[in-house]
Amino acid sequence: MSEQYPVLSGAEPFYAENGPVGVLLVHGFTGTPHSMRPLAEAYAKAGYTVCLPRLKGHGTHYEDMERTTFHDWVASVEEGYGWLKQRCQTIFVTGLSMGGTLTLYLAEHHPDICGIVPINAAVDIPAIAAGMTGGGELPRYLDSIGSDLKNPDVKELAYEKTPTASLLQLARLMAQTKAKLDRIVCPALIFVSDEDHVVPPGNADIIFQGISSTEKEIVRLRNSYHVATLDYDQPMIIERSLEFFAKHAG
């Protein structure tokens, strides 16, 4: 799938080559690397080799996204993982929202991943399933899900429309990921916002109970909505994830 539109300013991927420990960061559905950039820069500053790709069909125009499948998004993440594998002995993966879903998906297929940090990750959004099976013809595009932030001074760089076809792809990705959670054995630090208007917070419990990891923890974010990586709890997410990397990097 070739994209027809230019990349939006601020939606560019981010790479930093540093030490032998790498971190792959994955942004969310309809979003861009912008939502994960503060974390990527903090990890790079701490000496980690960092890869923050732009998912296929994202960060350009929602018509580009409409032409992609979840396999394209997986391929974008696999490519980033491969880039890190060439440079690093140890790799962690973190992601926001669908980026968290892709984090879980990757851990299901790559048991050598050292640890994962899903942030408001999605494996079950009943509203999507209800919308798809509710009967009647759905519009081609729905309103944006972006910028669910408690901080009124911050805006997420994301599409103003959501392609209905892409929601179906997200539903398929979530279903496949949820079905194989028990394959995950690496340490997991699971962040969840108490108030999230996009992904029900109960997803964190589904993930926690579903994965086979012996080392796993849920950290509740009291002062952020869905896009927690840009919200009030951002410093805490950075601090706790850096502690997690240091602990498990050996």
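One is the number of the first residue shown, and numbering goes on along the chain from there.
Cβ coordinates are placed from backbone N, Cα and C, and glycine is handled just like the others.
As annotated by Swiss-Prot, active site, nucleophile applies to SER97. There are 31 other Cβ atoms within 10 Å of the Cβ belonging to SER97 (active site, nucleophile).
Marked as active site, charge relay system by Swiss-Prot: ASP196 (among others). Taking a C-beta cut-off of under 8 Å and a sequence gap of six or more, ASP196 (mutagenesis position) has these contacts in its own chain: ASN120, ASP148, TYR225, HIS226. In three-state terms derived from DSSP, ASP196 (mutagenesis position) belongs to neither a helical nor a strand segment and is classed as coil.
Look at Swiss-Prot and you will find HIS226 (among others) tagged as active site, charge relay system.
Here Swiss-Prot flags PHE29, MET98 as substrate binding site. A simple way to gauge crowding: the CB of PHE29 (substrate binding site) has 28 other CB atoms within 10 angstroms, across all the protein chains here.
One entry in Swiss-Prot concerns the mutagenesis experiment ILE145 to Ser. Its note says: 62% and 38% reduction in hydrolase activity for 1-oleoylglycerol and 1-lauroylglycerol, respectively. All protein chains included, ILE145 (mutagenesis position) registers 22 other Cβ atoms within 10 Å of its own Cβ. Taken residue by residue with DSSP, ILE145 (mutagenesis position) is part of neither helix nor strand, so it is coil.
Experimental mutagenesis is annotated in Swiss-Prot for ILE145 to Gly, with the remark: 18% reduction in hydrolase activity for both 1-lauroylglycerol (1-LG) and 1-oleoylglycerol (1-OG).
Experimental mutagenesis at this site is recorded by Swiss-Prot as ASP196 to Asn, annotated: Loss of enzyme activity.
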All-chain count of other Cβ atoms within 10 Å of MET98 (substrate binding site): 30
Secondary structure of MET98 (substrate binding site) (DSSP, helix/strand/coil): helix
Rounded inter-Cα distance in Å - ILE145 (mutagenesis position), PHE29 (substrate binding site): 9
PHE29 (substrate binding site) and SER97 (active site, nucleophile), distance between Cα atoms, whole Å: 7
